[in-house]
Amino acid sequence: MEIVQEGIAKIIVPEIPKTVSSDMPVFYNPRMRVNRDLAVLGLEYLCKKLGRPVKVADPLSASGIRAIRFLLETSCVEKAYANDISSKAIEIMKENFKLNNIPEDRYEIHGMEANFFLRKEWGFGFDYVDLDPFGTPVPFIESVALSMKRGGILSLTATDTAPLSGTYPKTCMRRYMARPLRNEFKHEVGIRILIKKVIELAAQYDIAMIPIFAYSHLHYFKLFFVKERGVEKVDKLIEQFGYIQYCFNCMNREVVTDLYKFKEKCPHCGSKFHIGGPLWIGKLWDEEFTNFLYEEAQKREEIEKETKRILKLIKEESQLQTVGFYVLSKLAEKVKLPAQPPIRIAVKFFNGVRTHFVGDGFRTNLSFEEVMKKMEELKEKQKEFLEKKKQG
């Protein structure tokens with residue numbers, strides 16, 4: 001056992017292995033620090049929004065680090081409910097709550113199966129649920145949606161990025177009933193498929209799970225949703241389901257909402273058009289929520305520098321919410337550009353914004369044809385420059 005510090009919290013954890021697996025009885029993954037930073041900031045947003053004490057749930061708690069940080073680092077938690085089916089996890093959680101001197105009336109520790117914990121004990125009672133399963137969150141979504149109060153927030157993590165991003169398309173179809181696209185913006189496609197699934201599962205109960213933030217990092221996706229009720233709100237979300245048609249030859253892409261408007265061939269090069277979806281084609285970021293996360297993170301010393309850097313990038317990205325983005329190196333390779341310009345220059349050239357998904361990725365409102373035309377223009381300018389340089 002060893003003691004580690006994260007944020008303000010200190011916790012006892014088993015010795016951290018090089019490889020994390022679901023077979024471990026209790027684990028603490030230091031690589032998920034940014035994820036937990038975001039969960040704390042998301043809860044603080046809810047504190048400010050509601051202006052009252054809140055109840056939070058961590059149904060797959062493991063070491064208890066999330067629930068402990070929620071109690072120590074936010075301003076409104078009345079009580080945190082930490083749950084894990086592992087008896088070893090329960091022992092470690094108890095030690096960790098004591099280690100941080102948290103009063104016993106501010107938390108409860110339970111050892112139930114996560115769905116049972118969410119449904120049986122506190123139906124419609126939680127203001128904030130942080131769900132961080134090992135793998136897909138699908139088996140827990142309905143229980144989470146039913147356990148939350150109206151206006152509550154779900155902080156959701158998914159680590160099964162391989163199926164969602166196209167490595168295992170059949171698995172993606174079974175779990176999410178959608179086709180992934182293994183292209184340069186495959187992780188965004190995966191996030192949009194996951195959002196669609198969350199909305200779909202909650203919609204069965206006339207619950208609207210409205211996406212307000214999306215983030216892709218390392219091996220996981222991080223999403224936030226606000227819970228609302230009413231068939232009109234649910235229908236409005238479902239209206240924002242659609243498909244992406246993509247050409248793997250020329251990188252052309254089109255968003256389609258009408259099944260009758262599918263194209264078999266790419267109108268740009270004539271190659272086969274592939275289909276991704278159904279998926280969410282609406283906004284990935286609520287500007288108010290995203291701006292709050294960024295601004296709150298800058299004020300806090302306990303928040304990682306990496307978290308602050310990522311939030312700055314996402315804050316800028318949220319100003320231009322396209323479906324899909326372009327990767328400069330892929331475009332440069334396609335048109336045989338003599339020299340790839342720095343991404344900061346390319347962003348200005350395309351009137352776009354950088355994306356957090358890929359280091360040299362950018363979003364733009366320009367059409368695919370306009371993007372390729374500007375790439376050809378850039379190519380000609382570079383050729384002229386190199387020719388002049390050659391001539392002295």
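Placement of Cβ uses the backbone N, Cα and C atoms for every residue, glycine included.
None of the listed substitutions appears in this model.
Per Swiss-Prot, the features are:
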type	residues	note
BINDING	Arg36, Arg66, Asp84, Glu113, Ala114	S-adenosyl-L-methionine binding site
BINDING	Cys247, Cys250, Cys266, Cys269	Zn(2+) binding site
DOMAIN	2-375	domain 'Trm1 methyltransferase'
MUTAGEN	Glu6 to Ala	Does not affect tRNA guanine-dimethyltransferase activity
MUTAGEN	Arg66 to Ala	Strongly reduced tRNA guanine-dimethyltransferase activity
MUTAGEN	Ile85 to Ala	Slightly decreased tRNA guanine-dimethyltransferase activity
MUTAGEN	Asp130 to Ala	Strongly decreased tRNA guanine-dimethyltransferase activity
MUTAGEN	Phe134 to Ala	Slightly decreased tRNA guanine-dimethyltransferase activity
MUTAGEN	Arg179 to Ala	Strongly decreased tRNA guanine-dimethyltransferase activity
MUTAGEN	Cys266 to Ser	Does not significantly affect tRNA guanine-dimethyltransferase activity
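Feature map: Swiss-Prot annotations on the structure.
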| residue | record | contacts (Cβ under 8 Å, 6+ apart) |
| --- | --- | --- |
| Glu6 | mutagenesis position | Pro30, Arg33, Arg36, Ile65, Arg69 |
| Arg66 | mutagenesis position | Arg36, Ala39, Asp58, Asp130, Asp132 |
| Ile85 | mutagenesis position | Gly111, Met112, Glu113, Ala114 |
| Arg179 | mutagenesis position | Pro169, Cys172, Met173, Ile275, Gly276, Gly277 |
| Cys247 | Zn(2+) binding site | Arg253, Cys266, His268, Cys269, Ser271, Lys272, Phe273, His274 |
Q | Sparsest Cβ surroundings (other CB atoms within 10 Å) among the recorded positions Asp84, Glu113, Asp130 | A | Glu113
Q) Looking only at the domain 'Trm1 methyltransferase' (2-375), what is the mean pLDDT? A) 95
(Q) Rounded to a whole angstrom, what is the C-alpha distance between Phe134 (mutagenesis position) and Cys250 (Zn(2+) binding site)? (A) 36
